[in-house]
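Written out below as C-alpha cells is the structure these notes cover.
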Amino acid sequence: MEDSMDMDMSPLRPQNYLFGCELKADKDYHFKVDNDENEHQLSLRTVSLGAGAKDELHIVEAEAMNYEGSPIKVTLATLKMSVQPTVSLGGFEITPPVVLRLKCGSGPVHISGQHLVAVEEDAESEDEEEEDVKLLSISGKRSAPGGGSKVPQKKVKLAADEDDDDDDEEDDDEDDDDDDFDDEEAEEKAPVKKSIRDTPAKNAQKSNQNGKDSKPSSTPRSKGQESFKKQEKTPKTPKGPSSVEDIKAKMQASIEKGGSLPKVEAKFINYVKNCFRMTDQEAIQDLWQWRKSL
C-alpha cells in the first residue's frame, strides 16, 4: 500500500511563465490549454488602461467554469482614465479555459499575470536515477571484501545497540567482582604481614611446646584464591530474549530515528529472530500484527 501511495503522489515541479494580453471593444482573449496531464492555472495581477484609451468607463469581464462545471461571468475591474487607470488584482487565480473581454469601453486594456504549470517529473529522469542507483549498488558489492554481509545496515545497527547494552551490563558485573576481590585481597594481606613480623624465636618456642614443627597459616590466602577461582569458573547466565513490549519500544525508537521495518512477513520474522533472539512463535505473530498496524 505504501508503494502505491508513492506512485500516486509523484513529485511535481512547478513552472511559472509570464502572461499578458490586450483587450479592445472588438477583441476578446481566449486562454486555453491542450489536453495534457499537467495542471495549468492563470494568476492575474494587474489590469490597466492603455496609452490611447479614452476617458470613459471600461469594464473588464472574465468567463470561466464554476465548481459545477457551468460557465460563469465575473467582473474583474472597472477603469476610467481620469479616476482609476489601473487595478491590482493581487493574484486572481482562474483555471482554464478562460475568456477575457472588454464588456464596456473601447480600450485598449492591458492585463498581466502569470501562467502556472505543475509539471510531473519525467519518466526518463526517474529511469536514469534508478540506473544510477543500480550502478552504485553493483560497484559497492564489487568493492566489498569477502562478498560483504547480506544483513541490512539497520538490522546490524539494532543488533549493535543490543550488544552494547549487554557489554555495559557485563562491565558493571566485572567491576563489582573486582571490588569484591580487592576487599578479600586486602583482608588476606593483613594476617600475612602479622606472620612475617613473628620472630623465629616465637616459632621455635611454639614448636618446642607442641613437640612438632609449626607451619605458617595459609588459610586466608588459600580461601581468597579458591573464591577467585570459583568466580572465574562460574559461568554467567546468558541474557534471555527481550519481552514483546521491549521489542516494540526498540522498533518504535528505530522508526522515529528514520529507520524502517521489513514489510514482508518472512523477512520480518527473520529480523526479529536475529536481532532480538525471539523464538516464541506467538510473540512473533503478535509483533507482526503490530507491524502491520503501523
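Keep in mind that glycine also has a Cβ here, set from the backbone N, Cα and C atoms.
Here Swiss-Prot describes Ser4 to Ala as a published mutagenesis experiment; the accompanying note says: Abolishes phosphorylation by PLK2 and impairs centriole duplication.
For the mutagenesis experiment Thr219 to Ala, the note given by Swiss-Prot reads: Partial loss of phosphorylation.
The mutagenesis experiment Thr234 to Ala is recorded by Swiss-Prot, whose note states: Partial loss of phosphorylation; when associated with A-237.
Residue density at Lys248 (mutagenesis position): 15 other Cβ atoms are found within 10 A of its Cβ, drawing on all protein chains shown. What Swiss-Prot says about the mutagenesis result for Lys248 to Ala is this: Partial destabilization of the structure.
What Swiss-Prot says about the mutagenesis result for Lys263 to Arg is this: No change in the sumoylation level. For the recorded site, Lys263 (mutagenesis position), the DSSP three-state label reads coil. When other Cβ atoms within 10 Å of the Cβ of Lys263 (mutagenesis position) are tallied across all protein chains shown, the result is 12.
Under the heading of mutagenesis, Swiss-Prot lists Lys263 to Ala and annotates it as follows: Increase in the stabilization of the structure and partial delocalization to the nucleoplasm. Complete delocalization to the nucleoplasm; when associated with A-267.
Cβ contacts within 10 Å of Phe268 (mutagenesis position), excluding its own Cβ and spanning all protein chains shown: 17. While the structure shown retains the original residue, Swiss-Prot records the mutagenesis experiment Phe268 to Ala with this note: Complete destabilization of the structure and loss of nucleolus localization; when associated with A-276.
While the structure shown retains the original residue, Swiss-Prot records the mutagenesis experiment Phe276 to Ala with this note: Complete destabilization of the structure and loss of nucleolus localization; when associated with A-268. Neighbour density for Phe276 (mutagenesis position): within 10 A of its CB lie 22 other CB atoms from the protein chains shown.
A sphere of 10 angstroms centred on the C-beta of Trp288 (mutagenesis position) encloses 15 other C-beta atoms. Secondary structure from DSSP puts Trp288 (mutagenesis position) in a helix. A mutagenesis experiment is reported in Swiss-Prot for this position, Trp288 to Ala, and the note states: Complete destabilization of the structure; when associated with A-290.
Swiss-Prot documents Trp290 to Ala as a published mutagenesis change and attaches the note Partial destabilization of the structure. Complete destabilization of the structure; when associated with A-288. Neighbour count (other Cβ atoms within 10 Å of the Cβ, all protein chains): 15 for Trp290 (mutagenesis position).
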(request) Out of the mutagenesis positions Lys263, Phe268, Trp290, give me the one sitting nearest to Lys248 (mutagenesis position) by CA distance. (result) Trp290
(message) Near Phe268 (mutagenesis position) in space, meaning Cα within 10 angstroms, which of the mutagenesis positions do we find among Phe276, Trp288, Trp290?
(response) Trp288
(request) Going by Cα-Cα distance, pick out whichever of the mutagenesis positions Phe276, Trp288, Trp290 is nearest to Lys263 (mutagenesis position). (result) Trp288
